[in-house]
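Annotated in Swiss-Prot:
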type: MUTAGEN; residues: A140 to C; note: No significant effects on inosine uptake
type: MUTAGEN; residues: K155 to M; note: Abolishes inosine uptake. Retains significant cell surface expression. Does not affect resistance to tubercidin. Does not affect sensitivity to formycin B
type: MUTAGEN; residues: K155 to C; note: Reduces inosine uptake
type: MUTAGEN; residues: K155 to L; note: Abolishes inosine uptake. Retains significant cell surface expression. Results in resistance to both tubercidin and formycin B
type: MUTAGEN; residues: K155 to Y; note: Abolishes inosine uptake. Retains significant cell surface expression. Does not affect resistance to tubercidin. Confers resistance to formycin B
type: MUTAGEN; residues: K155 to N; note: Confers adenosine uptake. Reduces inosine uptake. Retains significant cell surface expression. Increases sensitivity to tubercidin. Decreases sensitivity to formycin B
type: MUTAGEN; residues: D159 to A, G or N; note: Confers adenosine transport activity
Amino acid sequence: MTTSSDSAMVNHTPSPWYKFGFKSFAEFNTYVTFVFLGMSIMMVASAVTSAPDFLTRYYVYATGDPDAVAETPLFWNNANTFYNAGTYVLQVLTELFSLTPFMRRIPLSVRLFVGLGIPFAELLLIIIVPAATIKSQHGAIAVIMVVACVGGFSKALCDSCTNALVGPFPTKFMNGAQWGLTVIALLMSIIQIILKVSMGTSFHDILTMSRIYFGICIGIQLFAIFELAILRFNPFAQKYIAEYRAGAQRNAQNNESTLEETAPSMNEPAAGDIADLPATVDDKERALNEEEGDEVRAVTSEEFHVKRGAVLTATGDADKMVDLDQTGNITSTEQLLRASAASVFKRVYPMLVCVFLIYFTSLLTFPGVFFLVSTTSGWYMTVIVTLFNAGDFISRMVLMFRPLRPSPKVVVAGTLGRLIIIPFLVLCVRGIIRGEALPYVLITLLGLTNGYFGCMACIHCPRTTTLRYAGERSLAAMLSGISIMLGLCFGSNLSLAITLTH
């Protein structure tokens, strides 16, 4: 393969408005798959966080004693914060390990299926323990922390692999995966409110609600696995996921060999043979059917000498570029192994810093510090969680419209500007500003800015014209996931320290 430029323009024919920008069912189903993969990343965490009363009183249901008194009030009063801290610590470690050559050699689909399978064990454990009951409250604490740590591992696998898969796709697919993160959170909050309103508050009612609640989670997780399983056969997804494309071409070549043996007169071009392709096939389609030459695929040393923070000054549209390593016979593993994480980091680090700071601020204050506000309302915690999830959801929906997407420089400004929420929250916690109205306003703003600037910072990482290889885009997306986890980890642990010393 030879190429004279780093990118090629792809012809985009506008589709009717009622198709919402999708040109085929295969493209739409690919988008749906990434939404559900995003949902699966936060499935267990969102389910637990959206039912704060169930978690903080889990010792009652685990021991089967409706009159049980907390033996370790320090833990149970801050169960949500302890859960988040345990989850994010292990998730950060696993995500960092995912950058090593050893992990990159494991096929993405294998890692992703493992990550999607683990939540079943977590959800079943949460449900089964109250059904079987245990004698010790310390056992209930152990269950929560085991679920937190195992959940951190599974989330890391799902997050890193989903980011690696979606990185080379056009921007709207990255937005779909990011949107899925908050769709599940809002959905769990709505389900929790419906169940809380429609059912009683007795011991057995709460147990029934929890089984319905977590059963719905299991159903959604099953659908996500189904969507991932059929994604391998999706022709649109094969254009961008080298692992699936290589497998499809191997199958095509095997089928062609069989046909040649039974019908020698047939002379169909083999997969990867571009000699007979019609001239009307666009540049991207042609690149996908070319054979890869090692001398072309290796990233040249000149490409490592890039401007630091180039993402802030990049021009052009990454969606109109053809990545140089999107050829017919390369796999996703090879793309990842040939890209340099250091080179990618150098180009997109301003957005990575924004991602870290946004999620650090969010987890520093939510849910722990917001729950420290003095209130007599039994709905306060549920409303706080719902407002954050709703704001996060709405702002990510806004980003589906290209004109409303902020530039990298605006993302930097927004990241710094949202810090003004913190001093007002401190006034509420200290009782200087009383009531629930201001905390509700602040949590809504926190959710809106978390989704708008956080999601856009993650999108700018892989979808920048400073990256020219699919492997680089996958690594950039993985780095954004690591930045999220670092922000969540440090934010949740600092929040834990604040709540414990309050």
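Quick reminder: no glycine exception, Cβ is built from N, Cα and C everywhere.
Taking the features listed in Swiss-Prot, we show where each one sits on the structure.
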residue	record	Cβ within 10 Å
A140	mutagenesis position	26
K155	mutagenesis position	28
D159	mutagenesis position	30
Between K155 (mutagenesis position) and A140 (mutagenesis position): CA-CA distance (Å): 22
